Amino acid sequence: MGEKPGTRVFKKSSPNCKLTVYLGKRDFVDHLDKVDPVDGVVLVDPDYLKDRKVFVTLTCAFRYGREDLDVLGLSFRKDLFIATYQAFPPVPNPPRPPTRLQDRLLRKLGQHAHPFFFTIPQNLPCSVTLQPGPEDTGKACGVDFEIRAFCAKSLEEKSHKRNSVRLVIRKVQFAPEKPGPQPSAETTRHFLMSDRSLHLEASLDKELYYHGEPLNVNVHVTNNSTKTVKKIKVSVRQYADICLFSTAQYKCPVAQLEQDDQVSPSSTFCKVYTITPLLSDNREKRGLALDGKLKHEDTNLASSTIVKEGANKEVLGILVSYRVKVKLVVSRGGDVSVELPFVLMHPKPHDHIPLPRPQSAAPETDVPVDTNLIEFDTNYATDDDIVFEDFARLRLKGMKDDDYDDQLC
């Protein structure tokens with residue numbers, strides 16, 4: 001009988017190993033009515049701290065331009081949210097009681113460990129990365145959340161990468177428990193100089209799909225016209241609403257299917273088409289919205305964004321949606337089409353069950369995982385199941401970490 005798995009805690013140290021941040025998770029779920037709180041612990045070397053303070057910041061930023069173009073003080077980045085927490089010495093206000101995880105970490109790490117706590121506002125966007133082009137370098141565009149811990153006499157004092165800890169977390173959403181109604185759409189096209197029509201009806205078998213799941217598109221055509229339907233095209237399109245200084249919408253096909261199914265005049269046609277949107281088929285498309293990712297980890301197409309009813313429509317960031325388009329290619333022009341909106345997301349994981357591996361992830365033989373698990377002895381029986389794991393990433397062969405501040409001790 002195997003041992004009970006321990007509580008996994010992520011840790012990351014500054015390059016000089018004087019400061020270490022501990023977090024219970026890297027993904028924080030937006031439940032629409034609330035967002036998981038960010039609770040962690042920072043451990044500092046007292047000889048290094050001296051008379052300085054320990055600060056922790058949480059930043060949500062939208063990078064909308066290449067990092068190598070940040071010149072002359074002009075940055076293609078907008079901070080959507082910044083919060084600061086003074087972990088040590090504690091502020092005079094009544095301290096917030098530590099969470100259960102923080103309490104266990106404080107007992108295990110000792111007197112030089114200090115808790116910090118953040119509440120993520122509900123109106124902030126989820127983590128989304130825009131897929132870079134083959135020649136793009138530096139940080140990818142998109143929305144990300146970053147925690148930074150450092151020692152300084154004041155917030156205005158400039159901190160250096162060597163003595164600070166920076167780690168990226170994600171704000172995510174999971175599929176709702178109750179999906180919406182089955183999507184369906186229909187249209188009738190009347191042609192010039194004719195009273196006979198072409199009717200198209202399409203539907204999906206459900207509204208909610210998980211990443212990697214095929215979509216079944218039911219197409220029904222009633223052709224009472226004198227024209228012939230030469231082809232039927234089915235495509236899945238991703239729509240990304242970029243809300244920053246102004247709102248712009250970008251669409252990108254992520255799956256396409258074309259069949260030479262003909263529908264003659266005065267006849268009917270019915271068929272179910274199966275199509276699957278996958279990131280693996282869209283690796284070269286620059287600007288495609290992907291789920292926010294930690295560096296050198298694989299990911300998937302961006303999940304649909306769910307906005308709470310009555311929420312502020314002017315939320316800054318990237319709002320993602322999907323539609324299936326069914327198009328009839330008609331002889332002598334006059335094509336007919338309909339669109340079916342649907343939701344593409346990850347299922348809500350059960351407690352203590354990790355998020356399923358992305359469908360587009362590389363084989364395990366190609367992506368060695370450096371978890372560097374460390375388990376410490378303790379006198380507290382309730383703390384025996386804590387397992388510390390470096391805030392590591394999946395290393396891809398042939399790639400190296402070019403950010404000095406991402407090196408782990």
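Yeah, the Cβs are placed from backbone N, Cα and C, and that goes for glycine too.
In the three-state DSSP classification, Lys11 (mutagenesis position) falls within a strand. Swiss-Prot documents Lys11 to Ala as a published mutagenesis change and attaches the note Abolishes interaction with CHUK; when associated with A-12; A-230 and A-231.
Counting every protein chain shown, the Cβ of Lys12 (mutagenesis position) has 22 other Cβ atoms within 10 Å. Under the heading of mutagenesis, Swiss-Prot lists Lys12 to Ala and annotates it as follows: Abolishes interaction with CHUK; when associated with A-11; A-230 and A-231.
Under the heading of mutagenesis, Swiss-Prot lists Val54 to Ala and annotates it as follows: Inhibits internalization of CXCR4; no effect on interaction with CXCR4. Cβ environment of Val54 (mutagenesis position): Leu19, Val42, Val44, Gln86, Ala87, Phe88, His114, Ala149, Phe150, Cys151 lie under 8 Å away, each six or more residues apart in the same chain. Classification of Val54 (mutagenesis position) by DSSP places it within a strand.
Lys230 (mutagenesis position) falls within a strand when secondary structure is assigned with DSSP. According to Swiss-Prot, the mutagenesis experiment Lys230 to Ala carries the annotation: Abolishes interaction with CHUK; when associated with A-11; A-12 and A-231.
Counting only same-chain residues at least 6 apart in sequence, those with a Cβ under 8 Å from the Cβ of Lys231 (mutagenesis position) are Glu258, Gln259, Asp260, Asp261, Gln262, Leu328, Val329. For the mutagenesis of Lys231 to Ala, Swiss-Prot gives this note: Abolishes interaction with CHUK; when associated with A-11; A-12 and A-230. The structure shown keeps the original residue.
The note that Swiss-Prot attaches to the published mutagenesis Ser360 to Ala or Asp is: Reduces interaction with CHUK; when associated with A-382.
Thr382 to Ala appears in Swiss-Prot as a published mutagenesis result, with the remark: Loss of phosphorylation.
Experimental mutagenesis is annotated in Swiss-Prot for Thr382 to Ala or Asp, with the remark: Reduces interaction with CHUK; when associated with A-360.
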Here the 10 Å Cβ neighbour count for Lys230 (mutagenesis position) comes out at 15
The rounded CA-CA distance in Å from Lys11 (mutagenesis position) to Lys230 (mutagenesis position) is 59
As a whole number of Å, the Cα atom of Lys12 (mutagenesis position) is distant from the Cα atom of Lys230 (mutagenesis position) by 59
